[in-house]
Amino acid sequence: MGLKMSCLKGFQMCVSSSSSSHDEAPVLNDKHLDVPDIIITPPTPTGMMLPRDLGSTVWLDETGSCPDDGEIDPEA
């Protein structure tokens, strides 16, 4: 799933023509950057759950401790 160079050049022209403030990073023309495969996401605000986290959620009781504190997790 690669992008054609013509698409990238059009995107760079749009970005460079719209950047008028000095706070924005300059557009790097004809440079290939080594970007790692790891994507770091900010923490989710309290009270919001992502669908992938619903199955592995451990709910705390009113004392703030896990209901299974005394047991060893067999999957660990």
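From the backbone N, Cα and C atoms, a Cβ is placed for every residue, glycine too.
Computed from a predicted structure; not experimentally measured.
DSSP assigns Thr41 (mutagenesis position) to coil in the three-state reduction, outside any helix or strand. Record note (Swiss-Prot) on the mutagenesis of Thr41 to Ala: No effect on phosphorylation.
Quoted from Swiss-Prot for the published mutagenesis Thr44 to Ala: Abolished phosphorylation and interaction with PPP3CA.
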- Query: Since the record lists Thr41, Thr44 as mutagenesis positions, which of them has the fewest other Cβ atoms within 10 Å of its Cβ?
  - Reply: Thr41
